[in-house]
Amino acid sequence: MSFVFRGSRGDLESGFSGGFLPERRAMRVHGARPVNSNSLAFLVTVLLLFMILNSHQMPPNFLLWLVLGVFLMATTLRMYATCQQLQAHAQAQAAAASGLFSHTELRLHVPPSIALATRGRLQGLRLQLALLDREFDDLDYETLRALDSDNVSTTSMSEEEINALPVHKYKVLDPENGCSLAKQASTSSSAEKMLDSANESKKGTEDELTCSVCLEQVTVGEIVRTLPCLHQFHAGCIDPWLRQQGTCPVCKFRAHSGWQEQDEIDDDASDMV
């Protein structure tokens, strides 16, 4: 079995993007001719001529020379065809080695035993090339996540755990003193400490806060929920996310364990004191 490719170097570099896949005429797969088919045909012809001309009306020497002439002609034609095939194969190999695929013909003779497997690989490659231009949807994303062995499944958060996270009304920081104009009390003492440290670290930064879930700017007076990683979001945006994922959308930090770990650290510090 032999594969014939007719194309240019630009087709290979562009990944056959110029309509190569729909046109199957560019890739031709056909069976190779038997090696001894022409020799058998000429041999049968010689035998027929010998049987027809083998009569007493013609001298034996003439028949012998006629048979030898036909045999030599058949051998010459067969050698010429073989030389043409070898020359074409050598030219294709030279063009492949030099990287010049400008309308050249490359013939690869494949044994019939692996022809079926090679055809299956070509069909798989054609399918992969066809999927390159397709857009991925949510189903493809979930499939890739399921195939990822390093992706550890995260548990969702309950309503009690979500309500335990601190919330407050968003207030713009005063640029002169760097402190907030007004601020609601947090739900726990550890949350207040972490929020105070977060507000102190925000001095000199931009006052605008953007919710990474809805990608909208947080305005003054909106309810903002703070995660243990100190990332802030709209309460209405982050709550549905936490019910499904239980992690921060920005840094993937587990939100259901952050405040508990911080409380344990504070308790250990108070016990040591």
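Yeah, the Cβs are placed from backbone N, Cα and C, and that goes for glycine too.
Here the original residues are kept at every noted site.
Over all protein chains present, the Cβ of His234 (mutagenesis position) has 19 other Cβ atoms lying within 10 Å. DSSP assigns His234 (mutagenesis position) to a strand segment in the three-state reduction. For the mutagenesis result His234 to Tyr, the note given in Swiss-Prot is Loss of ubiquitin-protein ligase activity.
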